[in-house]
Amino acid sequence: MAITLLEGALYGFFAVTGVLIASFIIGEIVHLYNEKQSNENFAKAIDQMSKSTVTAIESIKDTTVTGINALLNMDTLRDVNSLAREKAKDQNPSSQAK
């Protein structure tokens, strides 16, 4: 059986169509894999940013608490100094007369 020219052209057409379909499928698989990798990397980046934000907020909170404690300590120190001056005045009335 000899293959006629028309049959040869038809087989060639099917072969080229099969190659094109196979390349399209492989291209889609590669595209979907790259998209999956991109989404995973994006999710990792968002997770890292969330962790950094939490760390920054905790740092701001700690700094604020430290500042408030420092202000309270200054106020307490002022009270202690006032009490010490009053006590010194009470114990040493002759120094006021000078």
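Note: Cβ is positioned from N, Cα and C throughout, glycine not excepted.
Sequence unchanged from the original; the noted substitutions are absent.
Quick caveat, the model's predicted, so the values are computed rather than measured.
Under the heading of natural variants, Swiss-Prot lists Val19 to Ile and annotates it as follows: In strain: Isolate variant XX. Long-range C-beta contacts of Val19 (variant position), restricted to its own chain and to partners at least six residues apart, with a cutoff below 8 Å, are absent.
Among the natural variants that Swiss-Prot reports, Ala22 to Gly is described with the note: In strain: Isolate variant XX. For Ala22 (variant position), no same-chain residue 6+ apart in sequence has a C-beta under 8 angstroms from its C-beta.
In Swiss-Prot, a published natural variant is listed as Ile46 to Val, annotated In strain: Isolate variant XX. In this chain, none of the residues that are 6 or more apart from Ile46 (variant position) has a CB less than 8 Å from its CB.
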